[in-house]
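The structure under discussion appears below in the form of structure tokens.
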Amino acid sequence: MRLSWVIGGAQGTGIDTAANIFGNAVASAGYYIYGNREYYSNIKGRHSYFSLTISDKRVRSNTQKIDILVSFDAETVFQHFYDVKDILIYNKAVETTKIDAVQSMEPELAERIKDFLTKQGYETTVKGALEYASKNNVTLIPVNYDEIAKKVADEMKVPLSVTERVKNIVGITISYKLLGLDVNYLIEAINSTFKQDLYRKMNELAVKDSYDIVESRYNLKPSSKERRRFWLDGNTAVAIGKIYGGVRFQSYYPITPASDESVYIEAHQDVLMEDPITGDKKKGTIVVVQAEDELAAINMAIGAALTGVRAATATSGPGFSLMVEGLGWAGMNEVPVVITYYIRGGPSTGLPTRTAQSDLIFPIFAGHGEFPKIVLASGDHAEAFKDAIWALNLAEKYQTPVIHLVEKTLANSYSTIPYEELELDKLKAERGKIVESGDISYKRFKFTEDGISPRAFLGKATMYYTGDEHNEEGHISEDVVNRTMMYEKRMKKLEVADKEIPEESRVKIYGDLNSRNLIITWGSPTGVLRDILEESNFDFTLLQIRMFSPFPKNLVSKLMEGRDKIITVEGNYLAQTSLLVKMYTGKDVTNSILKWNGRPFLRDELEEALIKVIKDGEKRVVLNGGI
């Protein structure tokens, strides 16, 4: 069973909260959910929507086609009516609204919709869009949201303005009734979201007054499987991973979609801290600093790391561009700092609230000169949690910056994660070569066989840090022999990491290893491809790359042998993964499925693309799904 549900309305009217309540309630009934929220770079007023896929087994993707659409305004109907295939819940008050009256809609999109409706013989109003949907076997459910909101206001004896947002509860209540699930799960989800009695009572009345508007359609039954599951988004997964992994300092400058991670850490600062030297535990807090800009943010994190605490920062493309100067300083001084890089659409400001995978090559080679950096890329929320910890361990073990890539899709999507996938029993801190103190002979940049020097914290020994090339003590040096040796010392750490980190842990492989088709991907498209692999008849081996530096070249090269087609699936124009594969293995990728319109890969559009590539032999397919 797989069902697609979408809720949409004006940004700032509680769409995200309503979707989370609905998702929580469905998950509580035992179902798996994958959800993604899309929103404009606008505080209030523009179109926002949340897509949820509900299934009785693990699900990792959404589709373009919608089973149930919940709309509150005219724009949501106009934006999504074409994709609805079963039920469309709409606001009765907007039926006569003309598309030209929707000022918030992109003019290009409005013209396309007007042209479509006109050619199909319908008027360019909400009514016309609804008639088209009805003619295509969609069940229409008109709702008088204002009437229910007024009824609740009268019953609660509060102004109508107070009950405005119960309209969202009406929409999700009707949806929940259509599913046929026990309404008590919905009430519990509402009460866990709202803490004030007034709002709890208001919303419970809204549930009561709207529950009988429709009859059950899907007749879902609560799952009998008793399993511990988490329902969380990518920002939260990374934040919890950092807290669990021992971060004690987090700096940031507000930027979408990275800020939510730091806000979560700030709200959960109280932790049990462990002394890195003695292992003693005591209560403490995580320091979270909102810096004046991104360069200050990374410099603060670097300074904190030098004192011995696990330190990190979080940013997105424009912010990372500003951090690069500090990144180079950290590379020169072998500072174990972690940067969580939330990828959004560029260049420049680009698409601030939309997704992309265009920043892949950039972080691997960011900075002037050459210095080692480890680059990880998470593919789902469980990986995002574990990779946040892995990044901290790698940074300290190899005394080098680590960049953790998380796309906007992963950051702002939600899923139900089985507890065991987090593998908490396998997670532990690895702090590398730490010395409690150093005498006069201590050399912070001592030459060693593996390039990794014993690390003392500030205040524990005499040491010098500078952006210039330096000798073992840290003093500035332009000596030719020292320059060669110190440069090699730094770069050798990446070679050591390449030898020590098993290539099998830097990738994940799914499907039939003997397939003639190999698909190479990374990040969020992995989940879409896994769903296709598990539920469709496509024949391919799926290779997910989880670490791009050091690149798992030997394993990737071996997996490419004997294939008819080697296909990359990624969210950028240049097929950057194929460029890296060619660079590291010397082998060519034969086909690419690409997308750069700012929206995530959707299962149905990707299935169509795979047919074009695998069966029809197209070399390059560009996708443009989403709204």
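Even glycines carry a Cβ here, placed using N, Cα and C.
Don't look for the substitutions in this one, it keeps the originals.
Annotation comment: Swiss-Prot describes T256, R344 as substrate binding site, evidence class similarity to another entry. The Cβ of T256 (substrate binding site) has 18 other Cβ atoms within 10 Å, all protein chains considered.
Where Swiss-Prot documents S41 to A as a mutagenesis experiment, the accompanying text is: Same oxidoreductase activity as the wild-type. The Cβ of S41 (mutagenesis position) lies under 8 Å from the Cβ of T256, L351, P352, T353, each of which sits 6+ residues away along the same chain. DSSP gives S41 (mutagenesis position) a coil state; it is part of no helix or strand.
Around the Cβ of T349 (mutagenesis position), 11 further Cβ atoms fall within 10 Å across all displayed protein chains. Mutagenesis annotation in Swiss-Prot: T349 to L, described as Same oxidoreductase activity as the wild-type; the structure shown retains the original residue.
Quoted from Swiss-Prot, the note attached to the mutagenesis of D468 to A states: Loss of oxidoreductase activity toward 2-oxoglutarate but retains its activity toward pyruvate. Taking the Cβ of D468 (mutagenesis position) as centre and 10 Å as the limit, one finds 10 other Cβ atoms among all the protein chains shown.
In the three-state DSSP scheme, T256 (substrate binding site) falls into the coil class. Between the CA atoms of D468 (mutagenesis position) and T349 (mutagenesis position) there is a gap of 32 Å.
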